[in-house]
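As recorded in Swiss-Prot, the features of this protein are as follows:
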BINDING   Gln127, Val144, Arg145, Asn200, Asp262, Lys286, Glu319, Gly320, Val321, Glu322, Tyr341  substrate binding site
BINDING   Glu141, Asn200, Glu232, Asp262  Mg(2+) binding site
DOMAIN    18-83  domain 'HTH luxR-type'
DOMAIN    106-360  domain 'EAL'
MUTAGEN   Lys60 to Ala  Does not bind to the PdeL box
MUTAGEN   Phe206 to Ser  Increases catalytic activity
MUTAGEN   Phe249 to Leu  Increases catalytic activity
MUTAGEN   Asp263 to Asn  Loss of activity
MUTAGEN   Ser298 to Trp  Slow monomer-dimer exchange. Equilibrium largely on the monomeric side, in particular in the presence of substrate. Strong decrease in activity
MUTAGEN   Gly299 to Ser  Increases catalytic activity
Amino acid sequence: MNSCDFRVFLQEFGTTVHLSLPGSVSEKERLLLKLLMQGMSVTEISQYRNRSAKTISHQKKQLFEKLGIQSDITFWRDIFFQYNPEIISATGSNSHRYINDNHYHHIVTPEAISLALENHEFKPWIQPVFCAQTGVLTGCEVLVRWEHPQTGIIPPDQFIPLAESSGLIVIMTRQLMKQTADILMPVKHLLPDNFHIGINVSAGCFLAAGFEKECLNLVNKLGNDKIKLVLELTERNPIPVTPEARAIFDSLHQHNITFALDDFGTGYATYRYLQAFPVDFIKIDKSFVQMASVDEISGHIVDNIVELARKPGLSIVAEGVETQEQADLMIGKGVHFLQGYLYSPPVPGNKFISEWVMKAGG
């Protein structure tokens with residue numbers, strides 16, 4: 001019987017579940033299974049997919065019948081017994097330490113973040129980015145993970161908002177940039193030319209004294225003729241559109257430092273950025289990428305984003321690519337770069353070097 005690979009990241013546990021599903025399971029059904037495994041209810045899925053709860057319930061019933069799942073109560077048991085999933089932690093190990101999201105607020109405080117910064121517990125985890133046409137490694141996005149000595153990996157959505165509101169994000173980003181340079185420095189000769197290194201930047205970081213110097217330090221250490229630093233701007237903590245901010249943009253651009261609009265299409269700020277600042281990349285939000293093959297409206301949104309980016313000559317990255325169908329669709333729509341769990345989750349720096357840089361350079 002034909003089969004298809006299926007991967008889903010369960011953020012609550014910090015693990016990726018890998019299943020081999022029957023080949024008869026469609027792209028739409030795999031998306032539904034992913035949302036169910038991530039804990040979404042029928043009501044939540046109906047809102048997410050812009051479909052009625054009755055329609056989602058019917059699709060869920062058909063999916064359960066196809067996969068031999070008896071009920072919600074036996075959902076996980078039936079999956080584990082029938083499909084023998086491979087469960088891999090983000091570090092690649094088989095040992096896990098779990099913590100319930102409800103308990104994070106007892107751990108994540110400004111004092112705890114400050115102490116963790118002193119102890120260098122925040123580490124860069126790196127996700128590769130590939131050329132859509134050739135499949136060649138062309139860059140990466142650097143993300144931050146809190147490697148807590150007692151509780152294990154704490155996901156960024158649990159500490160980034162507090163780090164931003166407390167101002168500690170400036171020190172965190174500075175550490176992240178330095179660690180990234182240290183990780184890539186020994187293998188910079190193996191990096192392809194114009195290797196893109198994306199780092200998320202909040203308003204606090206962008207406007208902080210010395211930020212431009214930190215960017216130039218990273219670029220100069222790895223080689224301005226070798227790498228291209230891409231500062232990724234988000235909706236969450238937008239940079240104010242002021243003459244002062246524009247002057248910083250222009251100064252960084254003169255040093256060959258580029259800018260990307262992250263999670264594009266999800267809010268007003270990214271469109272305001274596009275109007276006000278000289279950006280170079282648009283990163284299509286994963287919600288549109290993952291829905292484009294099963295939802296006509298999402299597909300049209302992707303088409304509009306691609307057309308919007310094409311006129312000023314911006315490069316386009318599709319984030320959150322999880323299936324080959326999604327990758328093929330994005331390539332067909334004219335996207336330039338692909339990033340997502342189909343290729344690799346974010347991994348620790350040493351694993352990124354061994355799994356991707358050494359292989360690409362060899």
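Even glycines carry a Cβ here, placed using N, Cα and C.
Every position carries its original residue.
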Problem - Distance, Val321 (substrate binding site) to Lys60 (mutagenesis position) (CA atoms, angstrom) - result: 23
Fill in the blank from the handout: In DSSP terms, the domain 'HTH luxR-type' (18-83) comprises 43 helix, 5 strand, 18 coil
Exercise for the section: Name the secondary structure element type, per DSSP in three states, that contains Gly299 (mutagenesis position). Expected result: helix
Exercise for the section: In whole Å, note down how far the CA of Ser298 (mutagenesis position) lies from the CA of Glu319 (substrate binding site). Expected result: 14
Completion exercise
Averaging pLDDT over all residues of the domain 'HTH luxR-type' (18-83) gives 85
Fill in the blank from the handout: All chains considered, the count of other Cβ atoms within 10 Å of the Cβ of Gln127 (substrate binding site) is 21
Fill in the blank from the handout: Of the recorded positions Gln127, Arg145, Asp262, Asp263, Ser298, the one whose Cα sits nearest to the Cα of Asn200 (Mg(2+) binding site) is Asp262
Completion exercise
Students should find that the Cα atoms of Arg145 (substrate binding site) and Glu232 (Mg(2+) binding site) sit apart, in Å rounded to an integer, by 17
Exercise for the section: Starting from the Cβ of Glu319 (substrate binding site), draw a 10 Å sphere and report how many other Cβ atoms land inside it. Expected result: 23
Problem - Top Cα neighbour of Tyr341 (substrate binding site) in the set of recorded positions Glu141, Glu232, Phe249, Asp263, Gly299 - result: Glu141
Fill in the blank from the handout: Spacing of the two Cα atoms, Ser298 (mutagenesis position) and Gln127 (substrate binding site), in whole angstrom, works out to 25
Practice task
Report, as a single number, how many Cβ atoms besides its own are within 10 Å of the Cβ of Glu232 (Mg(2+) binding site).
Solution key: 19
